[in-house]
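Peer 1: There's a structure below that I have some questions on.
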Amino acid sequence: MKEKHNPRRKYCLISGLAIIFSLWIIIGNGAKVQAETITVPTPIKQIFSDDAFAETIKDNLKKKSVTDAVTQNELNSIDQIIANNSDIKSVQGIQYLPNVTKLFLNGNKLTDIKPLANLKNLGWLFLDENKVKDLSSLKDLKKLKSLSLEHNGISDINGLVHLPQLESLYLGNNKITDITVLSRLTKLDTLSLEDNQISDIVPLAGLTKLQNLYLSKNHISDLRALAGLKNLDVLELFSQECLNKPINHQSNLVVPNTVKNTDGSLVTPEIISDDGDYEKPNVKWHLPEFTNEVSFIFYQPVTIGKAKARFHGRVTQPLKEVYTVSYDVDGTVIKTKVEAGTRITAPKPPTKQGYVFKGWYTEKNGGHEWNFNTDYMSGNDFTLYAVFKAETTEKAVNLTRYVKYIRGNAGIYKLPREDNSLKQGTLASHRCKALTVDREARNGGKLWYRLKNIGWTKAENLSLDRYDKMEYDKGVTAYARVRNASGNSVWTKPYNTAGAKHVNKLSVYQGKNMRILREAKTPITTWYQFSIGGKVIGWVDTRALNTFYKQSMEKPTRLTRYVSANKAGESYYKVPVADNPVKRGTLAKYKNQKLIVDCQATIEGQLWYRIRTSSTFIGWTKAANLRAQK
């Protein structure tokens with residue numbers, strides 16, 4: 001049975017509330033509103049750039065032409081604008097109408113509503129059937145009570161978070177999926193969300209003032225969130241279209257029923273496609289042949305508060321046509337399911353001692369080599385065979401390579417294979433040198449290089465680059481001290497990167513607070529750049545340091561504290577470390593003031609608090625400098 005939301009309900013509600021709102025404007029607190037003004041009489045068309053909107057203002061002020069000049073007092077006299085279906089593309093100039101309380105611009109061609117931002121007295125805004133997407137410019141309209149944005153193609157309504165005073169909201173016929181922000185609008189008594197793409201209505205659970213709620217033509221399957229809305233007079237829930245995530249087709253298909261009433265009980269399907277059956281809590285089908293989807297229709301009368309509604313719709317389960325691909329590696333078979341008509345994900349290439357993997361073929365000996373970038377899964381099961389070819393013999397080359405610093409202990413051999421009886425030493429003494437590769441060979445799937453006049457080593461031990469590359473280089477906030485100075489030095493850049501020069505032995509900085517500025521990673525290790533006393537020193541291996549402060553040690557808290565009488569001369573810092581370069585001042589200026597502690601950290605056994613006033617961030621100080629009572 002088809003139901004239809006009657007639009008007259010919306011406008012009856014609006015008319016009644018409009019009278020109340022108009023009285024509220026008249027008897028309000030008289031607060032002044034900031035708005036743009038004109039200082040001399042100005043032609044209408046110079047103020048309102050859109051021709052159609054200029055005509056609307058002309059008619060409103062009973063002027064003969066849009067070339068007529070108007071004063072700010074005349075513009076101040078306009079308290080409402082009704083210009084539906086007027087081909088208006090822009091409301092530029094409306095910022096000069098500070099006393100507008102009601103604005104009806106349905107059926108126009110508006111996209112940008114930024115000029116509305118300063119209409120502080122606006123209580124009623126109707127923009128149905130436009131092309132408005134961005135709602136952020138409404139955030140300061142604190143008197144806005146009723147808002148209608150139906151038929152706009154809106155998908156993001158997070159801009160409504162700043163309008164908790166709204167009492168009626170109409171968002172039907174849009175593309176909304178996420179209504180989380182509506183949980184903040186607890187004063188709503190009327191809400192229309194029909195004909196959207198909403199499935200999760202949990203954010204509505206706390207809107208207990210709702211009297212009229214329109215949710216038809218969405219993707220809703222669970223009504224539990226509505227159970228507490230006892231003030232409802234009108235509720236619409238018909239024509240839900242619920243689409244499950246696609247699953248693989250099976251001859252005997254079982255799909256859990258997820259349609260739930262307000263009390264959490266399952267709603268029994270009324271009609272099930274393809275001769276399916278319902279065995280609570282599952283819907284079952286016997287599908288000997290592939291079909292691309294199955295579905296069931298549900299219907300459930302619902303009563304919430306005074307509202308009676310028919311909760312009905314369809315649940316559709318899309319099905320994927322899948323077949324089995326078998327990967328055969330010399331008789332060892334691995335199987336996987338793949339959807340018909342899609343590309344197959346290439347498996348990891350297999351290895352075979354003394355052979356090179358050639359590719360996956362449709363036959364053991366020959367056939368078609370499968371191209372994972374262009375070939376698609378057919379509508380039947382099939383096997384792909386791993387085909388290998390004998391390894392190529394070694395060949396002459398002429399290359400230049402460098403030892404990767406972290407591979408200095410890798411072996412050098414008489415022949416291209418890892419055998420201790422053939423080992424001639426390590427690469428350590430050849431670091432930082434340009435080495436000539438005169439031959440290459442493959443063995444066991446590994447590429448080997450012969451270093452001229454030295455011997456064979458794996459290609460993975462060598463690099464095209466003389467210097468290490470940094471994997472990342474980022475700013476950090478931390479403090480550390482030297483833990484192990486032996487054998488460690490400080491460099492202008494991370495060691496073995498281009499331009500790195502020796503600065504000093506690390507032992508020179510033993511016992512000093514080292515402020516960590518940056519972190520970088522090379523193949524050797526992770527490095528810290530540090531400063532002492534405000535002076536940048538250089539880079540050091542992080543393994544040589546003991547980091548006693550990092551931001552992850554900070555924990556949020558909420559306390560009230562006061563400066564202890566005898567601690568006014570103590571300092572506060574940018575971070576919880578007593579280091580002069582990050583010192584920000586003393587506590588004297590905050591004596592007898594109420595301070596808020598919003599974060600704490602324990603650094604080397606010492607508790608620190610991050611403090612601020614109600615309006616100003618101060619910094620970190622030792623907890624011992626503060627007390628709980630004034």
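Backbone N, Cα and C define each Cβ position, glycine as well.
Source: prediction; values computed, not measured.
For 31-76, the entry in Swiss-Prot reads domain 'LRRNT'. Annotated domain 'LRRCT' per Swiss-Prot: 241-330, in sequence order. The mutagenesis experiment THR332 to Glu is recorded by Swiss-Prot, whose note states: The B-repeat fragment (residues 31-392) no longer scatters host cell colonies, full-length protein reduces MET phosphorylation and downstream activity about 10-fold. Swiss-Prot documents THR336 to Tyr as a published mutagenesis change and attaches the note No effect on cell scattering by the B-repeat fragment (residues 31-392). The domain 'GW 1' annotation in Swiss-Prot covers 393-467. Summarising the annotation, Swiss-Prot assigns domain 'GW 2' to 472-550.
Each of the listed features needs to be described in terms of its position in the shown structure.
Peer 2: Within 10 Å of the C-beta of THR332 (mutagenesis position) we count 9 further C-beta atoms, all protein chains included.
Within the same chain, the residues at least 6 positions away from THR336 (mutagenesis position) whose Cβ sits under 8 Å from its Cβ are THR324, VAL325, TYR327, listed in sequence order. Taken residue by residue with DSSP, THR336 (mutagenesis position) is part of a strand.
Each residue in the domain 'GW 1' (393-467) gets a DSSP state, and the totals come to 12 helix, 37 strand, 26 coil.
Residues of the domain 'GW 2' (472-550) grouped by DSSP class, helix first, strand second and coil last, total 7 helix, 46 strand, 26 coil.
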Peer 1: For the domain 'LRRNT' (31-76), what are the DSSP-based totals of helix, strand and coil residues?
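Peer 2: Going through the domain 'LRRNT' (31-76) residue by residue, I get 19 helix, 4 strand, 23 coil.
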Peer 1: Over the domain 'GW 2' (472-550), what does the predicted model average in pLDDT?
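Peer 2: Residues in the domain 'GW 2' (472-550) carry a mean pLDDT of 95 in this prediction.
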Peer 1: Count up the helix, strand and coil residues in the domain 'LRRCT' (241-330) according to DSSP, in that order.
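Peer 2: For that range the per-state counts are 3 helix, 58 strand, 29 coil.
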